[in-house]
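Working notes, structure below.
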Amino acid sequence: MKKIVSLVCVLVMLVSILGSFSVVAASPVKGFQVSGTKLLDASGNELVMRGMRDISAIDLVKEIKIGWNLGNTLDAPTETAWGNPRTTKAMIEKVREMGFNAVRVPVTWDTHIGPAPDYKIDEAWLNRVEEVVNYVLDCGMYAIINVHHDNTWIIPTYANEQRSKEKLVKVWEQIATRFKDYDDHLLFETMNEPREVGSPMEWMGGTYENRDVINRFNLAVVNTIRASGGNNDKRFILVPTNAATGLDVALNDLVIPNNDSRVIVSIHAYSPYFFAMDVNGTSYWGSDYDKASLTSELDAIYNRFVKNGRAVIIGEFGTIDKNNLSSRVAHAEHYAREAVSRGIAVFWWDNGYYNPGDAETYALLNRKTLSWYYPEIVQALMRGAGVEPLVSPTPTPTLMPTPSPTVTANILYGDVNGDGKINSTDCTMLKRYILRGIEEFPSPSGIIAADVNADLKINSTDLVLMKKYLLRSIDKFPAEDSQTPDEDNPGILYNGRFDFSDPNGPKCAWSGSNVELNFYGTEASVTIKSGGENWFQAIVDGNPLPPFSVNATTSTVKLVSGLAEGAHHLVLWKRTEASLGEVQFLGFDFGSGKLLAAPKPLERKIEFIGDSITCAYGNEGTSKEQSFTPKNENSYMSYAAITARNLNASANMIAWSGIGLTMNYGGAPGPLIMDRYPYTLPYSGVRWDFSKYVPQVVVINLGTNDFSTSFADKTKFVTAYKNLISEVRRNYPDAHIFCCVGPMLWGTGLDLCRSYVTEVVNDCNRSGDLKVYFVEFPQQDGSTGYGEDWHPSIATHQLMAERLTAEIKNKLGW
């Protein structure tokens, strides 16, 4: 605990030099002397002068530069509930040694708050928070504390505003009072990612109502802190946008409380999303385009805020481990350099979780051994921020292996403790296992029971499924339907429209057609015959590999080698569209390994009917002025594929660039969508048997080419659209049909297309077909970049997928 020395004579001597301050001494003081602007004790040791300095928020953030999050600790129900050890001062010292200058200490208060009207915080919990804060400050670092996972009661809607605000103010009154005499090395953050949980716009900037209420929450908290006395009238305070997002819609509506100069904007930016957060996204980062894109995003924040005198802290960023260390290192250095050079401090999200290849592996520090899992990333952050570490990092030498389960009869999936029931105890135990809080389960069959999706791995995917089961959003686990991979029933799952009439191998053409299989061994190769320049993506054990092409030839391609010997999962995905030619898979080879049983088809099925947008035309391109190149068409990262993955569904994509309902792009001759739709192989005239794939959902995204260069006749367009819906309804009588518009149209073309499609939907509803819906995608405005020829970027596809996912969930309850 700090000792505050109140010595009138010393203050009188120094007040004219240093202004108002507190003096912190590490030991009892027996005498003083002044040396220049320094206060020394009797032994000549400098006493640290700490007070609310005359420093701007911009300059303070420049001092911070680079920070670290003590994640999944005090923001858990209890400090060690999520598998991390109890925080020690040695842990914080280790962070300081590497050059980090600040620690964000997320705190969840919910389970430590008493009833209304006082909402008294448990004294022991508040004491523990203060103890950890002191660890940070004693190391000469900045600390940030907040109200973190309290979204269950901080609800930004008008209906809940008053109740939420009353509790929030009471909580902050107590926090602010406890810390009121701390100096400006302690910062407050009003809330963490405030949002309306479960709403369609939760992660899309929120609704106007959400943003308006969040502004009122921020104002109430800032006013409460300012009125609490001590140094809090000058305390630096962070305020977030809706969900702390950097989306324009959220930034535009953010109101700075009282235009207070000591208020700092709080943003979270795991950018780019598909590299940083999406386990199924790209594992590579480092191209000139990648760097320019990230720099552009930071420029936008700088120009909006910092350039105009408003400080910004990116309180959370980071990248998950996809066995791609070199890309993560390059990204970390570039991110830190570009942010810090613009006066923006950045804080790595370290949740303590380490399981390479899993979706939550953000940990840098091994908190148990006080060594570094990824010293290369830490060093890259410091190089980027221009910080010299105090010591060289000690790496953590080994990885934690994931156990391979042995099949046992009568397994109750989810019952990890073996008590014959599936409940919250099992869920907590599974989370602790994943976070390495425990090394084994009480039940001998716990390892098998924990793998509820039967992918031979125990990770956060299993935890999400467990939570869904307990919340009754699913009634059984995928493992209950899956086959155990073995050599007795080898096979391949074909997803998409395939023709099996040629004994040499199946053929396909449409975007997103893919083969999925399990194999045992260390390597895998495939032989492909392609009629044009087709590009493919292999995903092995959930990790996307670099794409490759087979261009109008037959080629054998080594997909992967050097794997640990054992069972592996492989998806081989056709990235390019049908117009680039048909593809034939002539066989797989696994070296000394073998093909295992085919994966079980997903129960949920979605069919997408569209044009170049659904094909993902040019979504990996670097410029809207760039012409189409097959390499940059990645249907795996299309809104269609992303939506399907979001919903644990398969996707059949029937899409063709430039195609329309009544006219093709620019009036080009050739078949329209109704001419293409019935075929498995559109060039060979092989028709599709619609009974082979009966989706619960059909998504139609057509009209862009009917309204781009000229405008379709209303009667013809409406009639053609209704004919397509009739064909879909004839093939799939019970399907939910989502009729979409966007995101490439604008002006009159957009207005007409929207009007006509809405009319079609309304006519269907009036005629008794209530399973036809209208969806408008966010229209692109350049804020998320462009692909080739003005087509949507991957970031735009993600926004489209978020919108469509929310709509489907809302209508079907998925």
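Quick reminder: no glycine exception, Cβ is built from N, Cα and C everywhere.
At each noted site, the model still has the original residue.
So that you can see what the record holds, here are the features copied from Swiss-Prot:
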- GLU316: active site, nucleophile (ACT_SITE)
- 409-479: domain 'Dockerin' (DOMAIN)
- ASP415, ASN417, ASP419, GLY420, LYS421, ASP426: Ca(2+) 1 binding site (BINDING)
- SER612 to Ala: Loss of esterase activity. 8-fold increase in the binding affinity to cellohexaose (MUTAGEN)
- SER612: active site, nucleophile (ACT_SITE)
- ASP789 to Ala or Asn: Retains significant esterase activity against 4-NPAc and the polymeric substrates (MUTAGEN)
- HIS791 to Ala: Loss of esterase activity. 20-fold decrease in the binding affinity to cellohexaose (MUTAGEN)
Revision key, fill the gap. Spacing of the two Cα atoms, GLY420 (Ca(2+) 1 binding site) and GLU316 (active site, nucleophile), in whole angstrom, works out to 40
Point to revise | Helix, strand and coil counts within the domain 'Dockerin' (409-479) (DSSP) | key: 29 helix, 0 strand, 42 coil
Review point. Could you state the CA-to-CA distance between ASN417 (Ca(2+) 1 binding site) and HIS791 (mutagenesis position) to the nearest Å?
Key: 51
Review point. Including all protein chains shown, what's the count of other C-beta atoms within 10 A of the C-beta of ASP419 (Ca(2+) 1 binding site)?
Key: 13
Check your understanding: For the recorded positions ASN417, SER612, which Cβ has the most other Cβ atoms within 10 Å, all shown protein chains included?
Key -> SER612
Check your understanding: Taking only the recorded positions GLU316, SER612, HIS791, which one has a CA atom nearest to the CA atom of ASP415 (Ca(2+) 1 binding site)?
Key -> GLU316
Review point. What is the separation, in Å, between the Cα atoms of SER612 (mutagenesis position) and HIS791 (mutagenesis position)?
Key: 8
Review point. Among the recorded positions GLU316, ASP415, whose Cβ has the fewest other Cβ atoms within 10 Å?
Key: ASP415
Review point. Could you tell me the C-alpha distance between ASP426 (Ca(2+) 1 binding site) and GLU316 (active site, nucleophile) in angstrom, no decimals?
Key: 30
Check your understanding: What count of other C-beta atoms do you get within 10 angstroms of the C-beta of ASP426 (Ca(2+) 1 binding site), across all chains shown?
Key -> 25
Check your understanding: Given the recorded positions LYS421, HIS791, which one's Cβ is surrounded by the fewest other Cβ atoms within 10 Å?
Key -> LYS421
Review point. Which number gives the other C-beta atoms within 10 angstroms of the C-beta of GLY420 (Ca(2+) 1 binding site), all protein chains shown included?
Key: 8
Point to revise | Shortest C-alpha distance to ASP419 (Ca(2+) 1 binding site) - which of the recorded positions GLU316, ASP789, HIS791 | key: GLU316
**Study point:** Integer Cα-Cα distance in angstrom, GLU316 (active site, nucleophile) to ASP789 (mutagenesis position)
**Key:** 34
Study note, to complete from the structure: Around the recorded Ca(2+) 1 site (ASP415, ASN417, ASP419, GLY420, LYS421, ASP426), other residues with Cβ within 8 Å of the Cβ centre, ordered by sequence, are LEU412, GLY414, VAL416, GLY418, ILE422, ASN423, THR425, SER443
**Study point:** Secondary-structure category, per DSSP, in which HIS791 (mutagenesis position) falls
**Key:** coil
Revision key, fill the gap. In this predicted model, the domain 'Dockerin' (409-479) has a mean pLDDT of 79
